[in-house]
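> So Swiss-Prot lists these for the protein:
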| type | residues | note |
| --- | --- | --- |
| ACT_SITE | Asp101 | active site, proton donor |
| ACT_SITE | Asp132 | active site, proton acceptor |
| MUTAGEN | Tyr53 to Phe | 15% of wild-type catalytic efficiency |
| MUTAGEN | Asn55 to Ala | Almost no activity |
| MUTAGEN | Asn55 to Asp | No activity |
| MUTAGEN | Arg99 to Ala, His, Lys or Gln | Impaired protein folding and no activity |
| MUTAGEN | Asp101 to Ala or Asn | No activity |
| MUTAGEN | Asp132 to Ala or Asn | No activity |
Amino acid sequence: MTSKIEQPRWASKDSAAGAASTPDEKIVLEFMDALTSNDAAKLIEYFAEDTMYQNMPLPPAYGRDAVEQTLAGLFTVMSIDAVETFHIGSSNGLVYTERVDVLRALPTGKSYNLSILGVFQLTEGKITGWRDYFDLREFEEAVDLPLRG
């Protein structure tokens with residue numbers, strides 16, 4: 001997705017670094033674009049039945065229904081307003097992304113550009129695993145929204 005996200009200092013100056021070079025990378029980039037729909041029912045179509053999703057600071061969700069419920073729950077408290085993938089690569093069935101998501105806390109209206117490392121596993125064109133690594137405390141403090149229990 002092309003957006004107004006300022007390129008982080010860590011990002012490659014080579015725009016091809018964020019372009020897909022394999023079918024799995026293409027699917028992941030399509031999914032990244034779809035995230036801004038903030039629609040769990042639309043997003044779950046990218047997932048296999050036997051899947052998992054985890055924002056690494058938080059508990060995992062196993063199975064398609066649990067992943068959809070987790071996403072739907074997240075979208076009640078935040079929206080994903082933009083996603084910019086600066087680096088993407090893959091090896092041995094894993095796709096890695098370095099990206100910035102613009103997240104807005106719905107209760108406070110505050111937005112924050114969150115740097116995220118995402119790891120995706122795909123089988124037959126469907127996501128079987130998705131793990132995002134980021135600093136949860138940094139996000140919570142920036143938008144005044146505690147997500148941890």
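Glycine is treated like the rest: Cβ placed from N, Cα and C.
The structure displayed is predicted, hence computed values, not measured ones.
How buried are these features, and what lies next to them?
DSSP assigns Asp101 (mutagenesis position) to a strand segment in the three-state reduction. Taking Cβ-Cβ distances under 8 Å and a sequence gap of 6 or more within the same chain, the neighbours of Asp101 (mutagenesis position) are Leu35, Ile80, Ala82, Val83, Asn113, Leu114, Ile116.
For Asp132 (mutagenesis position), the Cβ neighbour count at a 10 Å cut-off comes to 19, with all displayed protein chains included.
Residues within less than 8 Å, Cβ to Cβ, of Tyr53 (mutagenesis position) and separated from it by at least 6 positions along the same chain comprise Phe47, Pro60, Ala61, Val67, Thr70, Leu71, Gly129, Trp130, Arg131. According to DSSP, Tyr53 (mutagenesis position) sits within a strand segment.
The local packing around Asn55 (mutagenesis position), expressed as other Cβ atoms within 10 Å of its Cβ over all shown chains, amounts to 19.
Counting only residues at least six positions away in the same chain, the Cβ atoms of Met32, Val83, Glu84, Thr85, Phe86, His87, Ser115, Ile116, Gly118 sit under 8 Å from the Cβ of Arg99 (mutagenesis position).
A strand conformation is recorded for Asp132 (mutagenesis position) in the three-state DSSP classification.
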> Between Asn55 (mutagenesis position) and Asp132 (mutagenesis position), what is the CA-CA distance rounded to a whole number of Å?
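It is 5 Å, counting Cα to Cα.
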